[in-house]
Amino acid sequence: MEPSALRKAGSEQEEGFEGLPRRVTDLGMVSNLRRSNSSLFKSWRLQCPFGNNDKQESLSSWIPENIKKKECVYFVESSKLSDAGKVVCQCGYTHEQHLEEATKPHTFQGTQWDPKKHVQEMPTDAFGDIVFTGLSQKVKKYVRVSQDTPSSVIYHLMTQHWGLDVPNLLISVTGGAKNFNMKPRLKSIFRRGLVKVAQTTGAWIITGGSHTGVMKQVGEAVRDFSLSSSYKEGELITIGVATWGTVHRREGLIHPTGSFPAEYILDEDGQGNLTCLDSNHSHFILVDDGTHGQYGVEIPLRTRLEKFISEQTKERGGVAIKIPIVCVVLEGGPGTLHTIDNATTNGTPCVVVEGSGRVADVIAQVANLPVSDITISLIQQKLSVFFQEMFETFTESRIVEWTKKIQDIVRRRQLLTVFREGKDGQQDVDVAILQALLKASRSQDHFGHENWDHQLKLAVAWNRVDIARSEIFMDEWQWKPSDLHPTMTAALISNKPEFVKLFLENGVQLKEFVTWDTLLYLYENLDPSCLFHSKLQKVLVEDPERPACAPAAPRLQMHHVAQVLRELLGDFTQPLYPRPRHNDRLRLLLPVPHVKLNVQGVSLRSLYKRSSGHVTFTMDPIRDLLIWAIVQNRRELAGIIWAQSQDCIAAALACSKILKELSKEEEDTDSSEEMLALAEEYEHRAIGVFTECYRKDEERAQKLLTRVSEAWGKTTCLQLALEAKDMKFVSHGGIQAFLTKVWWGQLSVDNGLWRVTLCMLAFPLLLTGLISFREKRLQDVGTPAARARAFFTAPVVVFHLNILSYFAFLCLFAYVLMVDFQPVPSWCECAIYLWLFSLVCEEMRQLFYDPDECGLMKKAALYFSDFWNKLDVGAILLFVAGLTCRLIPATLYPGRVILSLDFILFCLRLMHIFTISKTLGPKIIIVKRMMKDVFFFLFLLAVWVVSFGVAKQAILIHNERRVDWLFRGAVYHSYLTIFGQIPGYIDGVNFNPEHCSPNGTDPYKPKCPESDATQQRPAFPEWLTVLLLCLYLLFTNILLLNLLIAMFNYTFQQVQEHTDQIWKFQRHDLIEEYHGRPAAPPPFILLSHLQLFIKRVVLKTPAKRHKQLKNKLEKNEEAALLSWEIYLKENYLQNRQFQQKQRPEQKIEDISNKVDAMVDLLDLDPLKRSGSMEQRLASLEEQVAQTAQALHWIVRTLRASGFSSEADVPTLASQKAAEEPDAEPGGRKKTEEPGDSYHVNARHLLYPNCPVTRFPVPNEKVPWETEFLIYDPPFYTAERKDAAAMDPMGDTLEPLSTIQYNVVDGLRDRRSFHGPYTVQAGLPLNPMGRTGLRGRGSLSCFGPNHTLYPMVTRWRRNEDGAICRKSIKKMLEVLVVKLPLSEHWALPGGSREPGEMLPRKLKRILRQEHWPSFENLLKCGMEVYKGYMDDPRNTDNAWIETVAVSVHFQDQNDVELNRLNSNLHACDSGASIRWQVVDRRIPLYANHKTLLQKAAAEFGAHY
């Protein structure tokens, strides 16, 4: 039976269940769980001081009215003195600390001090704010409360008046109250894990609140977090529940109207036996029972408060789930053991930290043992090890009690998690807490997915995909894809690629997941550190459509994203997201603070709830998600999404383009390198998929290159690759083959160039079959005109015709410049003008040719981005300038000079045609890059040239005022010196006054150097000029020139390594240019231009790109092509995965993982390792137990009948009375604990619905045959309303002497299903063994109390009437009832009135006129179980035995079934009746579920 349900089953008539948990509203839930209210209140105080005073006044009036304290009202002198030697009352306080009336003579004079009589409640006088003097100046909250204060009042105080958010998780930390030593590493792990889970989930941490032991450890963990965290991360909520009477210096906290704030001094040296409050806790609840110095007063109130909070429900996206709670245990003593036992009994999962000492280590040592192996001697041994100092104080009864409690704790394995440092993959406490919550969640009964959903969010928050895969995504719970959408969004934003992969494996379809609202939400939560976020902000601020009255922070729309993406992809693409028609949709503001998405997903749930009514999907959701991941440079996430993409080659190339553009603007070098590496990876992916396609079908693969992709801005794969400069992709053999085919047009690529040249020179040869065509119609039956058109429109022919034309133009141009340049232009010169005009028309055609409709400005920018176009425009403008000067007689010669210079530019233009050559093409690139090298080299060279030239000029020449000669001397001569032209006069040897002008008056001679006129010798220091010359030549000729050569060599090597790629890449531009160029060469091209002018300007025919380079396919053809591409993409991914597995590094990693798995398997405890073998042994043991019991019954019967003497009785093994003789109705699963075959529920220490505590009975002491000398159970018999139908009360045996056992006593049947039972001292003994309690308890009679449980079942059917199935098996429905104040559903059975056949509960839901017919159904029903029922109300002298009868209706139209349905009704208001699907996770009492499991097994149905 589930622990939380055990104590609820103990009502007088099985119907008294506890009430439903109350439901609280979600108080101001925000998406960020980490935002603390203390910080909110702090800012609120700063802004609203008057409101703060009102709040204090409200608190001062509310708390005294609703919260009380306790005061001793009568002084009874104690035999003990205080630490100061003063006389104290038995409450622990002195005379001075009592009220004045308490020390006066009173009516209680002479009586013994009783807290129930001598302690009274009064309005509390200690509450408000607290500040720890000398330490942190943060304001804390505190309140003094009575130990009897309702939990609802305290919870109201915390959530409403203290302003705490409703927690998403409750962490109760318990353990050693005194300081203890922990290993530094374990201490660090504990602190880090505790803070991580609290910060991530928005949890409340509840401790004892004192500055010692585990509470101090928690406080220091919170302190370290506060010191290292930012303001936005908020404050952890740490609540200390301490005993008021043990708080040192508590007098300073008392003030009738509250203290705002109270100053508290942390005085550890003077605290004595008391304790100080911990300064690192945020809130304190000080529990008062009117005593002083008594520890443990807060435990009951803390337990009730934690249970109350955990029973509250919190709205999560329209679904109410309970607040999960977990107990974390460090070290500890008897109190800690009691706390763990209570926690597990109430269904609270516990995490025990092994290595922390004492109780925690004792439990950790035995946690993996079967309960039957946890014996008194074993616990005694463990206590002697871990409690060495106080072991001698342990009495036998105390050891027995500890053994019983530890057995109960270990028995609830689903609620116990042991954290072992560095084992089982647990590297932090937060993982152990997550596992504990998951284990507890799996053991709970519930209908919906809300519990699983919450655990999944925790797993995502802590990034434990392994736990989610093994503990959450299992066959026992089927996830709907829509249920995973909020968590999927959380995983995406928090960059958890493994979780995204897991969700995709479990049915999430990206096409259904990505809606406009989801996509917008994702972009609103971009990582602020990524470059795309800043670019998006810039676009938002500069949005021209933003209204003038708009707020400071503009609203994000998807067209803003499209604008940034178009900047990255290029203007040749269309916007990916259109502008909305209406801009009034409510959106979040941006910039959005980067919130680490919290696990509760409230905003996500509300997002999906809001969009569920009008879901609008994007055109390509996978593309949208891929872009979102790529712009944030998330490698693994993008890879997972790309694997799901449809248009995968275009997607990979687009990703490469985006990443390369982002890397150019990224300032962080590491990020830029990562982007370039990722861009290269996606280029390789595109190559890999295209290779697979090309191998399969060349024609279809080439269609993929030119297919217009609507999803990527109506562009093609080839365009994306060219714009991204993906040279490796463009140089792929398949793409080059396609370009070659385009280059040759309709000609066959097998034609040699010599054939083409011959046909160009003598085109009649076309009719001879010298040229072959690709199409058979041209090759075989083509007309001469068609063959000529196909030949002369081929780009290769157009190219060579243009080359011939251009060479003719240059020759004619050179002839005119050198031979025939007349004042009046000759016909040759006029031909040049016409020729140039045709070139101008062609450049204008290229400029205005806009098939992609980019617009004139963008097309012009794209045109001038090409170097050769710039050179063309420069040459044309220079020609126009020269022509203008040439036509003016006065400037004829300058015109000729300009035209001569222009001839150089036209000759340089020849290099463009060399790009088609594999040899010369890369050399042009080398020249371009070397020119850049020279440009930067000149800066270094200019430093030496100018410095030497100026120094030389100043030393040699005095006051040279002629600018031309000054430039010659300072710069020109110094530059010529580099090439060996050394001035002769620099050393004075070749000085000749006749070669210079002494005064500088001769314009054709330089000025003479400084010289001695008398001796005709130079006067300047010759040694200095020679030394300068030597140094100058050393640095320029040797150092700088060799540096330039090295730079050229590096550039050459760089280009030479990629010669093939560069040539293949740049030949595309030439091919595309001549593919779209008119066939006729200049100047005949003017005819084609005239035709184009008529079509475009006169007829308004739009320009269209040739289908050979950009082809828009039909929908059906495109869908088939993309499906084919997807299929081959999967092949590529499989091959890639296989290749990765074949790598040595991967093989080593796989071997390492297998070894680790094997080690883990060997380290598992025997229970887990044996698996199914243990289940078989348990089943065998059950059968043996049943056989032994039958033998015992036979022996007893024969002996009672006198068939044998006492001496002849065979000696049998002692009957383990609770060996599960078909006793699964006792609330345990068949294989729960192999060897733990005693009744369990009947030995729980706390008896249901009363304060009675049983005597602890460990497993080994259950059989009556086992000696148990200290066994002294209490006697308890409860009062019942039906006194006439029950046995006499009291602990005296006289009234019980009239009861006759083992027979039918009047109307009451006192016979046991297990045969005659022993009667000792007038009381019957439970045949299953000791329970720890004597008397009748809350049952109606001594001995067996017979009950009946009818299981009314039918087949579950769908709308068509067919029987539903699950895992092949048919599904049953059972009739269940839920009465007022009960939490669980139950079978309509239980106890019966003496002489009656129908249970009382069944009569309450069945009309009286139908009772006889139902009795007949019971008589005809199938008896499923008959025997002892392990119930928490059982005692040594009274127990429950039950009969379970199955009443099954095979046909849905059964007359009796219809009659039963019509006669069902609820006599009690609030009672519910329904048909419940039979499943092992339904919320039904565990005893009843076991009975139901037997019935399902009988029918072979699903359970």
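Each Cβ is built from the backbone N, Cα and C atoms, and glycine gets one as well.
Here Swiss-Prot flags Thr174, Asn179, Arg302, Gly333, Thr336 as ADP-D-ribose 1 binding site. Annotated Ca(2+) binding site per Swiss-Prot: Glu843, Gln846, Asn869, Glu1073, in sequence order. Feature annotation from Swiss-Prot assigns ADP-D-ribose 2 binding site to Leu1381, Ser1382, Asp1431, Arg1433, Tyr1485, Asn1487; the stated evidence is experimental evidence. Annotated domain 'Nudix hydrolase' per Swiss-Prot: 1354-1498, in sequence order. In Swiss-Prot, a mutagenesis experiment is listed as Tyr295 to Ala, annotated with the note Abolishes channel activation in response to ADP-ribose/Ca(2+). Per Swiss-Prot, mutagenesis Arg302 to Ala is noted as: No significant effect on channel activity; when associated with A-358. Abolishes channel activation in response to ADP-ribose/Ca(2+). What Swiss-Prot says about the mutagenesis result for Lys918 to Ala is this: Decreases in sensitivity to PIP2. Record note (Swiss-Prot), mutagenesis Arg968 to Ala: Abolishes channel activity. The unchanged residue is displayed. Annotation of the published mutagenesis Gln981 to Ala, Glu or Asn in Swiss-Prot: Increases the permeability of Ca(2+) over Na(+); the original residue is retained in the structure shown. In Swiss-Prot, a mutagenesis experiment is listed as Ile982 to Leu or Phe, annotated with the note No change in the reversal potential. No change in the ion selectivity to Ca(2+) over Na(+). Swiss-Prot documents His995 to Ala as a published mutagenesis change and attaches the note Moderately decreases channel activity. The annotation that Swiss-Prot gives for the mutagenesis experiment Met1397 to Ile reads: Only slight effect on activity. For the published mutagenesis Arg1433 to Ala, Swiss-Prot gives the following note: Abolishes channel activation in response to ADP-ribose/Ca(2+).
Calculated from their C-alpha atoms, the gap between Glu843 (Ca(2+) binding site) and Lys918 (mutagenesis position) amounts to 26 Å. When secondary structure is read from DSSP and collapsed to three states, Asn869 (Ca(2+) binding site) falls in the helix class. In the predicted model, the domain 'Nudix hydrolase' (1354-1498) shows an average pLDDT of 80. When Cα-Cα distances from Arg968 (mutagenesis position) are compared across the recorded positions Thr174, Thr336, Gln846, Gln981, Asp1431, the shortest belongs to Gln981.
In space, Lys918 is the closest of the recorded positions Thr174, Lys918, Met1397, Arg1433, Tyr1485 to Glu1073 (Ca(2+) binding site), judged by Cα positions. Comparing C-alpha positions, Asn869 (Ca(2+) binding site) sits nearest to Lys918 among the recorded positions Thr174, Lys918, His995, Met1397, Asn1487. Put simply, Gln981 is the one of the recorded positions Thr174, Arg302, Thr336, Gln981 whose Cα lies nearest to the Cα of His995 (mutagenesis position).
In this structure, the CA atom of Arg302 (mutagenesis position) is 11 Å away from the CA atom of Thr174 (ADP-D-ribose 1 binding site). Listed in sequence order, Tyr863, Asn869, Glu1073 are the same-chain residues six or more apart from Gln846 (Ca(2+) binding site) with CB atoms under 8 A from its CB. In the three-state DSSP assignment, the secondary structure recorded for Thr174 (ADP-D-ribose 1 binding site) is strand.
Residues Glu843, Gln846, Asn869, Glu1073 make up the record's Ca(2+) site, and a Cβ search at 8 Å around their centroid adds Glu842, Arg845, Leu847, Tyr863, Asp866, Trp868, Asp872 from the same chain.
A gap of 13 Å separates the Cα atoms of Asn1487 (ADP-D-ribose 2 binding site) and Arg1433 (mutagenesis position). Across the recorded positions listed here (Tyr295, Tyr1485), the residue whose Cβ sits among the most other Cβ atoms within 10 Å is Tyr1485. Taken through DSSP, the domain 'Nudix hydrolase' (1354-1498) splits into 41 helix, 48 strand, 56 coil. In this structure, Lys918 is the one among the mutagenesis positions Lys918, Arg968 with the smallest number of other Cβ atoms inside 10 Å of its Cβ. In this structure, the binding-site residues Glu843, Glu1073, Asp1431 were compared by how many other Cβ atoms lie within 10 Å of their Cβ, and the smallest count belongs to Glu843. The recorded positions shown are Lys918, Ser1382, Met1397; of these, the one with its CA atom nearest the CA of Thr336 (ADP-D-ribose 1 binding site) is Ser1382. Candidate mutagenesis positions: Arg302, His995, Arg1433. Fewest other C-beta atoms within 10 angstroms, His995.
Secondary structure at Arg302 (mutagenesis position), as computed by DSSP, is helix.
Sequence-distant contacts (6 or more apart, same chain, Cβ under 8 Å) of Thr174 (ADP-D-ribose 1 binding site) comprise Thr207, Gly208, Val214, Cys327, Val328, Val329, Leu330, Gly332, Thr336, Thr339, Ile340.
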